[in-house]
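Asks: In case it's useful when we look at the structure, here is the feature table from Swiss-Prot:
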- ILE7 to Val: In allele A (VARIANT)
- GLU8 to Gly: In strain: Xanthi; allele 1 (VARIANT)
- 44-49, LYS76, 94-95, 145-150, 189-192: mRNA binding site (BINDING)
- SER101 to Asn: In strain: T024242; alleles A, eIF4E2b and eIFiso4E-T (VARIANT)
- VAL107 to Ile: In strain: Xanthi; allele 1 (VARIANT)
- LYS156 to Arg: In strain: T024242; alleles eIF4E2b and eIFiso4E-T (VARIANT)
- ILE163 to Ala: In strain: T024242; alleles eIF4E2b and eIFiso4E-T (VARIANT)
- MET165 to Val: In eIFiso4E-S (VARIANT)
- ARG190 to Lys: In allele eIF4E2b (VARIANT)
Amino acid sequence: MATEAPIEATEVPPASATETVAKQPHKLERRWTFWFDNQSKPKQGAAWGSSLRKAYTFETVEEFWSLYDQIFKPSKLTANADFHLFKAGIEPKWEDPECASGGKWTVTSSRKANLETMWLETLMALVGEQFDESEEICGVVASVRRSQDKLSLWTKTASNEAIQMSIGRKWKEIIDAEKISYSFHDDSKRERSAKSRYTV
């Protein structure tokens, strides 16, 4: 009775390099965390930030798109709610050591579609490390309000005007905004509507 010859290892077709690469997740330069904050029904006497919740931390392109598509679109938010994307390890609070001496670039919009587009463009720029001063950036906040929505890019060193202006010009280009302004967190702590220190 004839027996089948054993298959030599060299006869087994190797998996193509492209298939192997396609199956591997695409790691980002750093880990990022999505946060959620809903201030629509604040509890009496609750401290600011008490409704802030850490949602998901991710480190691959695939995880980012899955989370964005399923959850983290501003159009899914109710009024007085916020989405945050910050570097892992940094909390979206003035008190965080990385944010304490910082400030934020802000753009406002009265159209929900604009906020959605600017939010996505900013997220892609952050996780894709498109800013030359990426180490100076803490994260971004999308705030949905009844009258006007707001997008804020938080940075570490408010007093360094040269760095902030460079970041501001780049961000303005990314989101295709007419005007954005920068305020210091220290000013915001003292006054509800802090004046703008820089504008582009």
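Just so you know, glycine gets a Cβ as well, placed from its N, Cα and C.
Original residues only: the substitutions mentioned are not part of this model.
For each listed feature, how buried is it and what is near it?
Replies: Counting only residues at least six positions away in the same chain, no Cβ atom sits under 8 Å from the Cβ of LYS76 (mRNA binding site).
Long-range C-beta contacts of SER101 (variant position), restricted to its own chain and to partners at least six residues apart, with a cutoff below 8 Å, comprise LYS156, THR157, ALA158, SER159, HIS185, ASP186.
For the recorded site, VAL107 (variant position), the DSSP three-state label reads strand. Within 10 Å of the C-beta of VAL107 (variant position) we count 21 further C-beta atoms, all protein chains included.
LYS156 (variant position) falls outside any helix or strand according to DSSP and counts as coil.
Counting only residues at least six positions away in the same chain, the Cβ atoms of GLU133, GLU136, THR155, THR157 sit under 8 Å from the Cβ of ILE163 (variant position).
Within 10 Å of the Cβ of MET165 (variant position) there are 15 other Cβ atoms, across all protein chains.
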Asks: Relative to the Cβ position of ARG145 (mRNA binding site), how many further Cβ atoms are located within 10 Å?
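Replies: Neighbour count, Cβ to Cβ under the 10 Å cut-off: 14.
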Asks: Out of the binding-site residues ARG145, GLN148, LYS189, give me the one sitting nearest to VAL107 (variant position) by CA distance.
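Replies: Its closest listed neighbour, by Cα, is GLN148.
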Asks: Looking at the binding-site residues listed here (ARG145, GLN148, LYS189), whose Cα lies nearest to that of MET165 (variant position)?
Replies: LYS189
